[in-house]
Amino acid sequence: MQSLSLGQTSISKGLNYLTIMAPGNLWHMRNNFLFGSRCWMTRFSAENIFKSVSFRLFGVKCHNTDSEPLKNEDLLKNLLTMGVDIDMARKRQPGVFHRMITNEQDLKMFLLSKGASKEVIASIISRYPRAITRTPENLSKRWDLWRKIVTSDLEIVNILERSPESFFRSNNNLNLENNIKFLYSVGLTRKCLCRLLTNAPRTFSNSLDLNKQMVEFLQAAGLSLGHNDPADFVRKIIFKNPFILIQSTKRVKANIEFLRSTFNLNSEELLVLICGPGAEILDLSNDYARRSYANIKEKLFSLGCTEEEVQKFVLSYPDVIFLAEKKFNDKIDCLMEENISISQIIENPRVLDSSISTLKSRIKELVNAGCNLSTLNITLLSWSKKRYEAKLKKLSRFA
């Protein structure tokens with residue numbers, strides 16, 4: 001009897017597996033009744049091995065020969081036919097490919113019936129492959145619930161194209177339905193819920209209790225600051241900052257205190273700030289907000305600004321706190337290198353909305369048009385492209 005020359009064969013009694021190791025492949029076959037509780041090594045002939053064991057080869061590889069084999073050949077074929085990026089899908093949610101039952105064809109037909117193109121469907125599955133695990137009944141129910149917020153099927157398709165996770169992350173339709181009812185009950189409008197669904201869909205995957213906790217916290221915060229209509233306060237905060245319901249009450253409370261203490265605001269001033277431009281700061285990491293403000297303060301102090309000027313600058317444009325320290329410093333330096341004074345920046349903080357490359361190119365164009373940057377209203381540096389180019393054309397005409 002000749003020994004198996006391609007590799008070695010081991011019989012594992014404890015795991016009930018027969019493993020055949022050859023140069024290019026690793027095959028696993030289960031034998032549930034032949035072996036005991038420990039394992040030993042022995043030699044078999046190739047003839048005996050393949051006579052005694054019947055098996056189905058189910059490992060299929062795609063593109064990358066070093067990656068883990070896919071388990072479901074039919075699934076792989078279906079997804080490839082649909083134009084799905086298999087490598088992307090496997091990297092994002094590899095567990096989906098180990099399922100023996102999936103609903104990719106049902107998902108395809110469902111989304112086609114709602115107006116999605118084949119390309120959009122392929123993109124959705126590539127980026128969020130767990131979508132193919134949802135049943136037709138679950139999809140239909142969830143879609144109907146979304147239509148209580150979103151006005152058309154096409155609008156839902158557009159949301160799914162941007163963020164497939166928003167629709168497919170959870171299959172708990174009862175929780176979704178309860179959250180929708182609750183958010184309507186506290187006075188949020190359909191427009192506000194649509195904004196939540198588009199920007200912060202995880203709000204609807206939260207447990208109902210979690211959303212109730214945040215709403216109750218905000219109502220109490222509004223009352224403590226002197227707002228006489230807690231429901232109106234909640235509506236304003238959520239509309240200004242749709243991400244707030246997916247943050248902890250601890251974080252929001254810390255940021256309210258940060259704004260109060262840092263800028264020495266009384267209740268009325270704080271109320272105006274957080275119902276307006278300061279609302280967006282409430283969901284920031286409190287440590288990040290403090291570090292960012294400390295950096296802004298240090299940079300502006302180094303350029304001769306007073307404490308009052310720094311506070312005026314940040315309060316007039318709270319979004320500046322979102323800028324990373326290096327990005328903020330680099331933008332300030334870029335503007336000052338072009339003979340724009342710090343007082344001009346303080347008066348027109350929204351110029352920091354633009355990227356450094358946009359600032360440099362626009363400054364160059366304005367100089368070429370004969371503009372004196374030291375006397376120019378620099379707000380046009382942050383205008384939309386269309387509006388800026390129209391203004392530049394007028395300035396060039398009079399140069």
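Cβ atoms are placed via backbone N, Cα and C, with glycine included.
For all the noted positions, this structure keeps the original residue and models no substitution.
Experimental mutagenesis is annotated in Swiss-Prot for ARG202 to Ala, with the remark: Strongly reduces affinity for DNA. Strongly reduces transcription termination. All protein chains considered, the CB of ARG202 (mutagenesis position) has 14 other CB atoms within 10 Å.
For PHE243 (mutagenesis position), applying a Cβ distance below 8 Å and a minimum sequence separation of six or more within one chain yields ASN199, ALA200, ASP283. Quoted from Swiss-Prot, the note on the mutagenesis of PHE243 to Ala is: Reduces affinity for cognate DNA; when associated with A-162 and A-288.
Under the heading of mutagenesis, Swiss-Prot lists ARG251 to Ala and annotates it as follows: Strongly reduces transcription termination. Its Cβ placed at the centre, ARG251 (mutagenesis position) has 16 other Cβ atoms within 10 Å.
For ARG387 (mutagenesis position), the same-chain residues 6+ apart in sequence whose C-beta sits under 8 angstroms from its C-beta are LEU380. According to Swiss-Prot, the mutagenesis experiment ARG387 to Ala carries the following note: Strongly reduces affinity for cognate DNA. Strongly reduces transcription termination.
Following the DSSP three-state reduction, the secondary structure of ARG202 (mutagenesis position) is helix.
If you measure from the Cα atom of ARG251 (mutagenesis position) to that of ARG202 (mutagenesis position), you get 17 Å.
Mapped onto three states, the DSSP output places PHE243 (mutagenesis position) in coil.
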